[in-house]
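Undergrad: First the structure, which I've put down as structure tokens, then a few questions once you've had a look.
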Amino acid sequence: MSDLQTPLVRPKRKKTWVDYFVKFRWIIVIFIVLPFSATFYFLIYLGDMWSESKSFEKRQKEHDENVKKVIKRLKGRDASKDGLVCTARKPWIAVGMRNVDYKRARHFEVDLGEFRNILEINKEKMTARVEPLVNMGQISRATVPMNLSLAVVAELDDLTVGGLINGYGIEGSSHIYGLFADTVEAYEIVLAGGELVRATRDNEYSDLYYAIPWSQGTLGLLVAAEIRLIKVKEYMRLTYIPVKGDLQALAQGYIDSFAPKDGDKSKIPDFVEGMVYNPTEGVMMVGTYASKEEAKKKGNKINNVGWWFKPWFYQHAQTALKKGQFVEYIPTREYYHRHTRCLYWEGKLILPFGDQFWFRYLLGWLMPPKVSLLKATQGEAIRNYYHDMHVIQDMLVPLYKVGDALEWVHREMEVYPIWLCPHKLFKQPIKGQIYPEPGFEYENRQGDTEDAQMYTDVGVYYAPGCVLRGEEFDGSEAVRRMEKWLIENHGFQPQYAVSELDEKSFWRMFNGELYEECRKKYRAIGTFMSVYYKSKKGRKTEKEVREAEQAHLETAYAEAD
């Protein structure tokens, strides 16, 4: 370990064939991954158009038929012979760093592949009822032309409703609406016994409603969700604010950009995002919805960031460090998906020249490479290399600890840029897996309200500085230290990422009381794998799965300090 004044000193690392393969992986990406990605995106687009051409009545009829198939499949499972229930989705399709190793053990597949339709957009109730495989690109394409939107639209097009609910989802509007699951009005779940139930905040299944988020699909199978809509305008008026100083100063500049010290709610923007480019420089962005008439007024600049030849968004934002604060108008849907084309800044590692003018104009229209195809074209050695030499982690920390988190990341990982996105963590009537610090409402900290503590997602996505310099780096050990720091600081780690937590530590980070009560009440034990074991790193044999499920009755979190 090191302290802030004494950085970690690492020896040089001997290169292997994997290093060279990763360095020249762009050849496979250009000639295989990008063409296939573009083809897949086009076919998916045609499928979405076909779905939208159907009447809502037709879509509902198909939905009902597919739900019956799921129920029949579950009821046909022999608990004494068949493995635990998993979806039939292939491991490489998921957008995440986990290997989905639990599917390597014998398991009982239930196919949810047909659940990809928008079932209803209700302008009176201001809700959208959608199936779990509807993705963010699909729903924003359907709603934004109506001047409507989900309250929280995760940035990457391929992220699905089911993943954002069962796992974790955030966006620049989360400082108002909370995480993606906080905007869901109702879940439609098929339970272990084949019963279809509708869970809301205030019906008989309210406990299930609060237990579903972060459960990774281990309480039941999500077949539909009713999600809150908000009214939006055609453009986002975006202000780029450069901030310079040490990491604590950057953190305070970020906090001040959206959380007024006087508590005046009229000063709170519609969207917030921060990017820290190095230990002394960052750019904070605040956005408010704007009409087409306002955007097109003389003197206002419109930036269509979605065009394939445009500079990558994070690099465009970085220009504020040289030219100072500036304002521009971005079409709303293009703003929502501003990080899709370059996958935040991971595109720079995948295609080192992908941000160059010539590439953007000639081949930029093929971007981004589909994450699932990137995973499908890497073997075990490459996958392990990324786990060891690369970081893709999110640290959810209380807002007042953002500066400490930035210092920790700099000291232990030295990864830049760093993404900052605030979100409310609501004090719920029933405590779920994640929850605010006890007594936060009495501290009157900047950004907090009576019903929610303000948190921030500190997004760490890139190769550490020591790896870029050819030095040694132990990715597993770094993640273990990160998880320890999060537990000590009442933070949380989204489980789409690779986790090194043992079971006891997992239930120190997360609250398992409601989850375990629902596992027993709705008979998920013996049918669905536990959330810890589903998130656990490494291969799993059928014997291990069975033993873990048996041991789950004596939960590790009951022993937690």
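Using the three backbone atoms N, Cα and C, a Cβ is placed for every residue, glycine included.
Feature list, courtesy of Swiss-Prot:
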- 49-232: domain 'FAD-binding PCMH-type' (DOMAIN)
- E131 to K: In dwf1-9; dwarf phenotype (MUTAGEN)
- G163 to V: In dwf1-3; dwarf phenotype (MUTAGEN)
- G172 to E: In dwf1-10; dwarf phenotype (MUTAGEN)
- G220 to R: In dwf1-11; dwarf phenotype (MUTAGEN)
- G282 to R: In dwf1-7; dwarf phenotype (MUTAGEN)
- V531 to D: Decreased calmodulin binding and partial loss of function (MUTAGEN)
Undergrad: G282 (mutagenesis position) to G163 (mutagenesis position): how many Å between their Cα atoms?
TA: 30
Undergrad: Of G163, G172, G220, V531, which is closest to E131 (mutagenesis position) if I measure between C-alpha atoms? They're all mutagenesis positions.
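TA: The answer is G163.
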Undergrad: Averaged over the whole of the domain 'FAD-binding PCMH-type' (49-232), what is the pLDDT?
TA: 91
Undergrad: Nearest of the mutagenesis positions to G172 (mutagenesis position) by CA-CA distance, picking from G163, G220, V531?
TA: G163
Undergrad: I need the CA-to-CA distance for G220 (mutagenesis position) versus V531 (mutagenesis position), whole Å please.
TA: 12
Undergrad: Compute the C-alpha separation of G163 (mutagenesis position) from V531 (mutagenesis position), stating it in Å without decimals.
TA: 14
Undergrad: Might you list, by sequence position, any residue in that chain lying six or more from V531 (mutagenesis position) with a Cβ less than 8 Å away from its Cβ?
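TA: Spatial neighbours, sequence-distant, of V531 (mutagenesis position): W214, S215, Q216, T218, Q433, Q495, Y515.
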Undergrad: Note down the number of other Cβ atoms within 10 Å of the Cβ of G163 (mutagenesis position), including every protein chain shown.
TA: 23
Undergrad: Say we define neighbours as other CB atoms within 10 Å of the CB. Which of the mutagenesis positions G172, G282 has the fewest?
TA: G172
